[in-house]
Amino acid sequence: MAGPLSGLRVVELAGIGPGPHAAMILGDLGADVVRIDRPSSVDGISRDAMLRNRRIVTADLKSDQGLELALKLIAKADVLIEGYRPGVTERLGLGPEECAKVNDRLIYARMTGWGQTGPRSQQAGHDINYISLNGILHAIGRGDERPVPPLNLVGDFGGGSMFLLVGILAALWERQSSGKGQVVDAAMVDGSSVLIQMMWAMRATGMWTDTRGANMLDGGAPYYDTYECADGRYVAVGAIEPQFYAAMLAGLGLDAAELPPQNDRARWPELRALLTEAFASHDRDHWGAVFANSDACVTPVLAFGEVHNEPHIIERNTFYEANGGWQPMPAPRFSRTASSQPRPPAATIDIEAVLTDWDG
């Protein structure tokens, strides 16, 4: 694969969620990713688009032969990604110490929800659980309603795979000077906590409260929210700065002199009611056209099925069509070492073929 990580060798122990997502991004950026799957888990691989840009092999890691083959592969790798509960790879004979014996330059990347240590480290959980303990889930939703799960973007991917990737790349950079590998302990509860650092800082200065839906960036401010249009669809409004707010009012045909002051919190309900009435007067596409070339920070809220028709998305080739559906292209983009369009998930190959290739 073309890309800035061309030549990097990655072994991925089969898992779900953020580990495979991190491996996918490494593959998108040119790394040679080999996924070791269980022999009984290969059904449905062609339907999992997250397994793009991989070579897939199978091995029974509980057998002596499977363990031996896996260690041979790891001995030639730069990075190992695993997402099991703490202690599982050690019991398999593939823990950090065992792998370091065959490859002391290996970056051993561990992805868990709770981390390798702590009282919850052996406890099951999902994205919603990890972000429930660090304040994030409590902060998302309307003030008069229960907290709303933000899909599984914040814990699994924002706080999980993204920070796993940061750890891998940082450890690879450090290896250039030390010549040694190390363990990367990436926990979703830790990474997602860093994502919300801005809110902690605002809270420390009195600019954020624990009351959900009452703050500037959580839908509390009427100029940072979504509004329903005449056709039942929605627009997103992010008109925070005065000049953007003024542009929004101009597009709506409203006079600031006749409205409550933008940042008078006591009159936010009144301002919200006026904006709600204005946006409800026309359909979403009308407002999309009105604000298409303005700095009002007003955009249509598109469903998945509409995204690939958005002119900006089309112009940037943000998505490509594959197997009857749409998939995102690799990101970010590089001026000299551009990534190519991803390969679809491949059929399994013999692990010996990869070993021979990596011997070259």
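Yeah, the Cβs are placed from backbone N, Cα and C, and that goes for glycine too.
In Swiss-Prot this protein carries:
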| type | residues | note |
| --- | --- | --- |
| ACT_SITE | His126 | active site, proton acceptor |
| ACT_SITE | Asp156 | active site, proton donor |
| BINDING | Arg38, 59-62, 83-85, Arg91, 125-130 | substrate binding site |
| MUTAGEN | Ile56 to Pro | 28.8% of wild-type activity |
| MUTAGEN | Asp190 to Ala | 3.3% of wild-type activity |
| MUTAGEN | Glu241 to Ala | 2.1% of wild-type activity |
| MUTAGEN | His312 to Ala | 10.1% of wild-type activity |
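Long-range Cβ proximity for His126 (active site, proton acceptor), meaning a same-chain Cβ under 8 A and a gap of 6 or more residues, is found for Gly113, Asn152, Gly155, Asp156. Cα distances from Ile56 (mutagenesis position) to the binding-site residues Arg38, Tyr84, Arg91, Tyr130 are smallest for Arg38. Put plainly, the binding-site residues Tyr84, Tyr130 were compared by Cβ crowding within 10 Å, and the winner is Tyr130. Reported as a whole number, the C-alpha separation between Tyr84 (substrate binding site) and Asp190 (mutagenesis position) equals 17 Å. Rounded to a whole value, the Cα-Cα separation of Asp60 (substrate binding site) and His312 (mutagenesis position) is 46 Å. Secondary structure from DSSP puts Ile56 (mutagenesis position) in a beta strand.
Each of the recorded positions Ile56, Ile128 was scored by the number of other CB atoms within 10 Å of its CB, and the largest score is that of Ile56. Distance from the CA of Tyr130 (substrate binding site) to the CA of His312 (mutagenesis position) is 34 Å.
Residues near Arg38 (substrate binding site) in space but far in sequence (CB under 8 A, at least 6 apart, same chain), listed by position: Ala14, Thr58, Ala59, Asp60, Leu61. Set side by side, the recorded positions Asp156, Asp190, Glu241 differ in how many other CB atoms lie within 10 angstroms of their CB, and the most is found at Asp156.
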